[in-house]
Amino acid sequence: MDCDNGVVSEISDDKELLNLETVIPPPPNDSGHEFIGPSSGPPQVTITPSGVQSGSANGVSTSQQQQYSAEYLSQLLKDKKQLAAFPNVFHHLERLADEEINKVRVVLFQCEFSKESAPLPDAEGDSTVHTEKVFVPAKEHPDYNFVGRILGPRGMTAKQLEQETGCKIMVRGRGSMRDKKKEELNRGKPNWEHLSEELHVLIQCEDTENRAKVKLMRAVEEVRKLLVPAPEGEDDLKRKQLMELAIINGTYRSGTDQSALAAAQLAAVKHQQQPFAAALQAAALQRGVLPMMANGLSRSPTMAVCGAPIVMSPSGRASSAGATATSQAALIMQQQSQLHAANAGNAALQQQAALLQQQQAAEYQQLLLSQAGLYDFSAMQQQYAAVGQNAAVAAAQAQAQAQYGALAAAAAANSAGNQQYADYAGVDLTSQQSAHGGYYVRRWA
């Protein structure tokens, strides 16, 4: 860049990556005094997305402010959530996303607090903690949400107020906790004495006494502005807070999304109404009236939901069209009557088939019962025969055992006598049966 007699000529390279605007102070005036601009430092250069630079006090150009929108902030938050799935991977992307989110949020949702801050005096003395209480008019406005208005979504409004005033903003007192049960349990305990007081905003400032008074005065003034209820529908701060909360929660819908949703709902309603319109058209045909879309008829602009359309004045071709519609209606009625007759015949055939099936089932059950009785009688006879055979076998076994016992006893008697007889005659004196399986007693002569 060459400068000659206050004339600046810009020399850009072949790539033309960046163009810089340099503010040249005007020449000295007639009085000989040099003009001093608003700031003695170097000019601030802000690079816009289009490559145009413009100075700005807060580092955000006018073109950027026009481009920022709630949809853009919602997209940035979604991108940040996607980056969170890869922790410690895209360090620069996370930092750039956070910076852009903060910048857009400041432009869109920054509360318009008073920018005229009183100059702070020089520090005198030691730093101490100074507090102020601003009571909330909850009794005058019991249905107004003062706590949410002061804190904002995720405490963003209170944080912004803390940054601008240099004080700490806290909501204390009865009704300051979201969990009412926990509030009742903690009331009266140490470090929870504020729950016994009325709802108020506690402002703390840690600084020297002379500087803390200035900070507290400004903070009290801004808090009192927030405690003035705005009319319904005219609260711009509440609108911004609700929009920011919806964006944070991911439930924000832009105007484009809402119009698309409305179009989808309308299409669904039309799709559901198509069967109803077809039913109305069929009813009109059955009554011998032309359908709604038939040519050659002029109807009233409004028509009842149910019933036939009102024919106001048929044209010249109405007679031929009416005859055609009548013949079509008669044909449809004939087809419907034939269909009903066929359905009735099918129903009668089905009833007859069902009766035949029931009769066959009853006969089959009777046959099964009779066969089951025969099978049971023969089985009983077989069981009785088996029992008789078992009894006969048992009696034969008992008789054989008795005979074997008698023979054994006779053999024992013969061996015990140990006498030899030349000839003898056996005479049966008595025959006694002493018990079951008894034996005969013989006397030897």
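The chain as shown is numbered from 1 upward.
Each residue, glycine too, has its Cβ placed from N, Cα and C.
The average per-residue pLDDT of the prediction over the domain 'KH' (145-171) is 89, rounded to a whole number. The feature domain 'KH' is assigned by Swiss-Prot to 145-171, with sequence analysis given as support.
Under DSSP, Glu244 (mutagenesis position) is assigned to a helix (H, G or I) in the three-state scheme. While the structure shown retains the original residue, Swiss-Prot records the mutagenesis experiment Glu244 to Lys with this note: In yb1423; defective alternative splicing of the let-2 gene whereby intron 10 within the let-2 pre-mRNA is not removed.
Here the domain 'KH' (145-171) is broken down by DSSP into helix, strand and coil counts: 19 helix, 4 strand, 4 coil. Its own atom aside, the Cβ of Glu244 (mutagenesis position) has 21 Cβ atoms within 10 angstroms in the protein chains shown.
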